[in-house]
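Here is the structure we will look at, set down as structure tokens.
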Amino acid sequence: MASKPIEDYGKGKGRIEPMYIPDNTFYNADDFLVPPHCKPYIDKILLPGGLVKDRVEKLAYDIHRTYFGEELHIICILKGSRGFFNLLIDYLATIQKYSGRESSVPPFFEHYVRLKSYQNDNSTGQLTVLSDDLSIFRDKHVLIVEDIVDTGFTLTEFGERLKAVGPKSMRIATLVEKRTDRSNSLKGDFVGFSIEDVWIVGCCYDFNEMFRDFDHVAVLSDAARKKFEK
């Protein structure tokens, strides 16, 4: 069911719980093909790329069931979410094509917003929003796609700005939620994985623009943080 009270934004009510990855659960990076420019800085794999793809396909299926037949507007939070977003909408389009059910509306309309609240691995506490006029989302079903829910600050602040224009509903899709004491308790509605509080790279996650091209989600080494910290 697509309808959801705006005041429930960020509470995760009625969601299917994410795949829980226990603390200290890793794969040895030597068991994977790691590009030479990444190898010195990655020694632990948290989420293999194949697992990520399969999990995103399941999220797309859940989203399809929720919004089928409705006009869905999906907002990609740039640029960290681009990889997750592209994979998600590819699966959404494929699922609708072969679902066997006819719909008079496209599976989604895509939009892009640039938000920035991090430098190095720390939230600055200040949110910068670069986007078109948010009023286009008035009376629309909106799904915000973010790569990770960490402190929750970014999506809380952006959510407040979006609420002001009066969307019909607002939900969050994210690949990863961190279990961290720094969280403001914001929860996503469609969540791939629940992980411990470690800094991750790969599969579109970066550290100051490095490692986005790595195919797996890995834990960033101390050596990488020292070398690439700005």
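Just so it is clear, glycine is given a Cβ too, placed from its N, Cα and C backbone atoms.
Unsubstituted: the structure retains its original residues.
The model shown is predicted, which means the values in this text are computed figures rather than measured ones.
Taken from Swiss-Prot, the feature GMP binding site applies to LYS79, GLU146, ASP147, ILE148, VAL149, ASP150, THR151, GLY152, PHE153, THR154, LYS178, TRP199, ILE200, ASP206. According to DSSP, ASP206 (Mg(2+) binding site) sits in a coil region rather than a helix or strand.
ASP150 (mutagenesis position) falls within neither a helix nor a strand when secondary structure is assigned with DSSP, and so counts as coil. Mutagenesis annotation in Swiss-Prot: ASP150 to Ala, described as Strongly reduced catalytic activity; the structure shown retains the original residue.
Per Swiss-Prot, the feature active site, proton acceptor maps to ASP150; the stated evidence is experimental evidence. Residue environment of ASP150 (mutagenesis position) contains 24 other Cβ atoms, counted within 10 Å of its Cβ in all protein chains.
The Mg(2+) binding site annotation in Swiss-Prot covers ASP206.
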Exercise. Counting distance between Cα atoms, which of the binding-site residues LYS79, LYS178, ILE200, ASP206 is nearest ASP150 (mutagenesis position)?
Worked result: LYS178
Problem set entry | Integer Cα-Cα distance in angstrom, ILE200 (GMP binding site) to ASP206 (Mg(2+) binding site) | 8
Exercise. Fewest other CB within 10 angstroms, which one of the binding-site residues ASP147, ASP206?
Worked result: ASP206
For this session: Let me know how many other Cβ atoms fall within 10 Å of the Cβ of LYS79 (GMP binding site).
Result: 17
